Amino acid sequence: MRTLEDSSGTVLHRLIQEQLRYGNLTETRTLLAIQQQALRGGAGTGGTGSPQASLEILAPEDSQVLQQATRQEPQGQEHQGGENHLAENTLYRLCPQPSKGEELPTYEEAKAHSQYYAAQQAGTRPHAGDRDPRGAPGGSRRQDEALRELRHGHVRSLSERLLQLSLERNGARAPSHMSSSHSFPQLARNQQGPPLRGPPAEGPESRGPPPQYPHVVLAHETTTAVTDPRYRARGSPHFQHAEVRILQAQVPPVFLQQQQQYQYLQQSQEHPPPPHPAALGHGPLSSLSPPAVEGPVSAQASSATSGSAHLAQMEAVLRENARLQRDNERLQRELESSAEKAGRIEKLESEIQRLSEAHESLTRASSKREALEKTMRNKMDSEMRRLQDFNRDLRERLESANRRLASKTQEAQAGSQDMVAKLLAQSYEQQQEQEKLEREMALLRGAIEDQRRRAELLEQALGNAQGRAARAEEELRKKQAYVEKVERLQQALGQLQAACEKREQLELRLRTRLEQELKALRAQQRQAGAPGGSSGSGGSPELSALRLSEQLREKEEQILALEADMTKWEQKYLEERAMRQFAMDAAATAAAQRDTTLIRHSPQPSPSSSFNEGLLTGGHRHQEMESRLKVLHAQILEKDAVIKVLQQRSRRDPGKAIQGSLRPAKSVPSVFAAAAAGTQGWQGLSSSERQTADAPARLTTDRAPTEEPVVTAPPAAHAKHGSRDGSTQTEGPPDSTSTCLPPEPDSLLGCSSSQRAASLDSVATSRVQDLSDMVEILI
């Protein structure tokens, strides 16, 4: 509710400002009446809100007057209640409005006037102060409200006087409904007349700041206030002693009752009775008593009958004095806060002034804009009239142009008929020419179709020729593969023939050696039998002959087993050779097929270009095959050279013989066990050569996994050297044929039986070594 009241007051305030600046007097009065009614409603409901609102809307000049008028009142009237507001309202209703030339009352006059009516209201119940001299909590609250209403009454009286005076000076007589407790600051600000009050005719008036509590009035001020003709001109006996009522606010309720009795006696008699001497001695009225009262006061002080009552009253006065001092301090603090509020009000008024100036500038700008709009509107009207005239001229021109166009169209229709006849004749001729051209086009289309069919036939013939060429190339490739196979088979056959020749030579040598050994053994037997028969010991030669025959039988069995192993390894070699050859043939055919598929799937943009490209690709393939054949032939020659070098190296190193024990006559020779153990000799060959040389060894070990070698591994000096194609394997330092020869039979003649057995063992081991060398050569 407080916010709504403030907002409504602000809106009314702005409206009244605008009306004061730009409106007429009747509307201004109406708005002022509305504001006064609204503020009256706020004073009736809010209590203490209306005086603050009246203070906030006063002008800076009025705020200076109100700073003097808002002196904190003493709170000695505990007996005053809510009736003060009614008394003030009745006071302002009964008070006649001052005329146009009447001067405003001073602060002391207005305060004395309000205190008089407050004292009249309090006179009906003088026993309230006797019942509760110290003041209960409810009584103190009523005293605060009474003092607040009293201060608000002073402010209202001054604001009403200022408002009425400003309205009269502006030439407007204020209506009766505007005499309320609130004013408007714009009236005081717009007031530019003479000051509110001039000095009286009797002399200058000493009108200083409002008295602060405790206040002591000087004697000459009291005499001037009493002898002031304005108090006597009021027509009421209560204004003759205004200074007594001014100081009633500083006297406690007990003295207020005595003062009221004193005033009553003073009004009824010319020489009033004096007040109590103790009260005048200790209260603030002791310095303000008139000279006519001093004699009765001194006479009253000499009486000793009421001493105890006076002492009690003096204690009560002292207590009230202390309480009033505390109230005075509190009221001084309130005065400081009200001064701060007044400063804020001044700032607010300056802000309102700035806003009003801004509003004036806006109104000037709006007036300029309206003038500019008016000129632009006039200009637009003239432009519209000009455009309407121009549009009228254009319509007339359009009508004349339409008339001319209609006449021209009639003439054009007459000429167009002649043109149509000519065009019909020309179209007939063009149709005949078109039919002739269509016949020629049909003939050309037939010729084009014939040429297309001929081209298709040629393309088919070209495709057939290309297919025949591709088939011929495939056949040529197959024949070349067959030729390569034949060449490889011939080379293998040559190698086999060489191996067979070597084997035959070895067999011949072995046969001759065995025959020689047999002859030597027989000769030894005969020689051994002859000395035995002569000596008569026939048991030992028979035993030696039996032993030798058994050894011979064992050797023959070993030889037969080795021969069987040799034939077996020859068969395996041939099988591996054939399988390797077939794998190479399959790889060659797969490469040829891949080349043919690439050639077939290659794009052929045109028949002639495809035929030429086919020829070129065929030539390239022939060249590639020739280069491949040359490379293979070079590899074969290189391998043959390596084989020859290895053979020569094996012949150069005759001193390296391999010793190894014989195993039972089974299948696998000891060569491959030695190859598995002696891997140090492979360091001189490349990785590819090692792989090709290891292939047959892996095959043989896979085929015979269950066979266990019995022969011990050869020493590290014995190492295999394989050829580049992996077709043959030879030991690094093979023994020469001379090392394989048996010892001479003559050397065994003079030896004993043990020596002969050792020699036979050595011969057998040499034979086994020769057989292993032969098997390696064959492999």
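Don't overthink the numbers, they just go from 1 along the chain as shown.
Each Cβ is built from the backbone N, Cα and C atoms, and glycine gets one as well.
Don't expect the noted substitutions in this model, because it carries the original residues.
If you check Swiss-Prot, you get these features:
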type	residues	note
MUTAGEN	Y107 to A	Abolishes interaction with MAGI1 and ACTB. No effect on interaction with CDH1
MUTAGEN	Y213 to A	Abolishes interaction with YAP1 and ubiquitination at K-347 and K-408. Abolishes interaction with WWTR1, but does not affect the interaction between WWTR1 and TTF1 on gene promoter regions. No effect on interaction with CDH1
MUTAGEN	K347 to R	Abolishes monoubiquitination by WWP1 and reduces interaction with LATS2 and YAP1
MUTAGEN	K408 to R	Abolishes monoubiquitination by WWP1 and reduces interaction with LATS2 and YAP1
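In this structure, the C-alpha atom of K347 (mutagenesis position) lies 87 angstrom from that of K408 (mutagenesis position).
Sequence-distant neighbours of K408 (mutagenesis position) (same chain, 6+ apart, CB under 8 A from its CB) do not exist here. All protein chains included, K347 (mutagenesis position) registers 10 other Cβ atoms within 10 Å of its own Cβ.
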